[in-house]
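Annotated features in Swiss-Prot:
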type    : residues      : note
MUTAGEN : GLU45 to Ala  : Displays drastically reduced activity in vivo
MUTAGEN : ASP46 to Ala  : Displays drastically reduced activity in vivo
MUTAGEN : GLN47 to Asn  : Loss of phosphatase activity in vitro. Displays reduced activity in vivo
MUTAGEN : GLN47 to Glu  : No change in phosphatase activity in vitro
MUTAGEN : LEU50 to Ala  : Decrease in phosphatase activity in vitro. Displays reduced activity in vivo
MUTAGEN : ILE51 to Ala  : Displays wild-type activity in vivo
MUTAGEN : LEU55 to Ala  : No change in phosphatase activity in vitro
MUTAGEN : PHE58 to Ala  : Decrease in phosphatase activity in vitro. Displays reduced activity in vivo
MUTAGEN : GLN90 to Ala  : Displays wild-type activity in vivo
MUTAGEN : LEU96 to Ala  : Displays reduced activity in vivo
MUTAGEN : ASP134 to Ala : Decrease in phosphatase activity in vitro. Displays reduced activity in vivo
Amino acid sequence: MSQAIPSSRVGVKINEWYKMIRQFSVPDAEILKAEVEQDIQQMEEDQDLLIYYSLMCFRHQLMLDYLEPGKTYGNRPTVTELLETIETPQKKLTGLLKYYSLFFRGMYEFDQKEYVEAIGYYREAEKELPFVSDDIEKAEFHFKVAEAYYHMKQTHVSMYHILQALDIYQNHPLYSIRTIQSLFVIAGNYDDFKHYDKALPHLEAALELAMDIQNDRFIAISLLNIANSYDRSGDDQMAVEHFQKAAKVSREKVPDLLPKVLFGLSWTLCKAGQTQKAFQFIEEGLDHITARSHKFYKELFLFLQAVYKETVDERKIHDLLSYFEKKNLHAYIEACARSAAAVFESSCHFEQAAAFYRKVLKAQEDILKGECLYAY
């Protein structure tokens with residue numbers, strides 16, 4: 001009878017697997033995952049290590065869903081199914097395993113655009129952070145927290161965390177994708193501060209790095225973020241130019257990104273009064289929405305149709321704003337209500353315009369109240 005493989009040896013291999021996941025190296029991660037699964041069949045009994053393995057399967061699938069949304073991998077369980085396997089023993093977990101369980105669950109909630117839920121899990125994970133000794137893992141924590149607070153428009157808190165993450169990533173060349181993503185978050189925060197001149201250099205640096213590593217997805221995302229920055233600064237011409245560049249790369253290389261790009265392009269054209277051209281891109285965007293993960297962008301396209309068609313669909317606008325309210329997406333409420341108000345104001349429907357401007361003010365108040373998310 002062959003001797004059982006020590007669980008410590010399998011644990012080392014799981015650590016290597018996680019390293020490849022954090023580097024977004026799918027082929028290497030797949031190879032190590034298969035090796036770990038084979039070793040576990042011959043491993044000595046170790047319940048903690050099996051939990052660690054389950055957590056890493058969950059994290060592996062989160063990576064795949066981010067890089068290749070909608071793609072299936074044989075009979076593998078989905079993220080939702082994997083979530084059930086890691087939730088069951090959670091109350092028994094301590095230390096590093098508890099940290100991973102909470103941190104990965106926060107990442108899942110973030111991907112579902114449940115940002116308040118995500119921050120709640122990250123805050124619980126932070127209590128276990130003293131058990132984390134690896135610098136890259138600390139950078140991962142700061143990056144994900146910064147990302148969540150950015151989406152909740154808690155700009156100062158986001159900037160505090162992202163600078164800590166970037167300081168680590170920049171010293172590790174293998175983590176160039178996380179460096180690019182960190183530059184995105186910094187630029188987004190500068191945009192929220194309305195310092196557009198400070199945002200663009202970070203986005204251009206991200207684009208240059210993405211081109212250096214020849215990563216089509218992040219080339220497209222960099223172009224998209226540059227376009228969004230120009231749009232926020234009011235430079236419609238430069239925004240449209242970069243949206244179209246992002247759309248070209250997306251159509252050719254990363255089609256799952258196309259609805260997001262076309263939404264940004266459509267909205268900019270609508271605000272610039274080029275609604276006929278915008279509605280062509282809206283139709284193209286809706287045609288590309290098949291996966292459940294794009295439901296959010298379907299709602300946004302429907303919002304544009306409701307606001308900018310010849311007869312404004314006020315009820316539909318209110319329904320969509322209610323959808324955003326349920327998800328605490330106050331920044332989206334602010335931007336969408338502002339667009340609706342501007343359209344009503346331009347057609348001299350001042351009562352409706354005033355009602356939507358009040359929603360803008362309410363959303364701004366809710367964003368400021370969001371500071372309670374990180375009050376201890």
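Quick reminder: no glycine exception, Cβ is built from N, Cα and C everywhere.
Fewest other C-beta atoms within 10 angstroms, among the mutagenesis positions ASP46, GLN47, LEU50, are seen around GLN47. LEU55 (mutagenesis position) and GLU45 (mutagenesis position) are 17 Å apart (CA-CA, integer value). DSSP assigns ASP46 (mutagenesis position) to coil in the three-state reduction, outside any helix or strand. Ranking the mutagenesis positions ILE51, LEU55, LEU96 by the number of CB atoms within 10 A of their own CB puts LEU55 at the top. Comparing local CB density within 10 A for the mutagenesis positions GLU45, ASP134, the maximum falls on ASP134. In the three-state DSSP scheme, ASP134 (mutagenesis position) falls into the coil class.
Put simply, LEU96 is the one of the mutagenesis positions PHE58, LEU96, ASP134 whose Cα lies nearest to the Cα of ASP46 (mutagenesis position).
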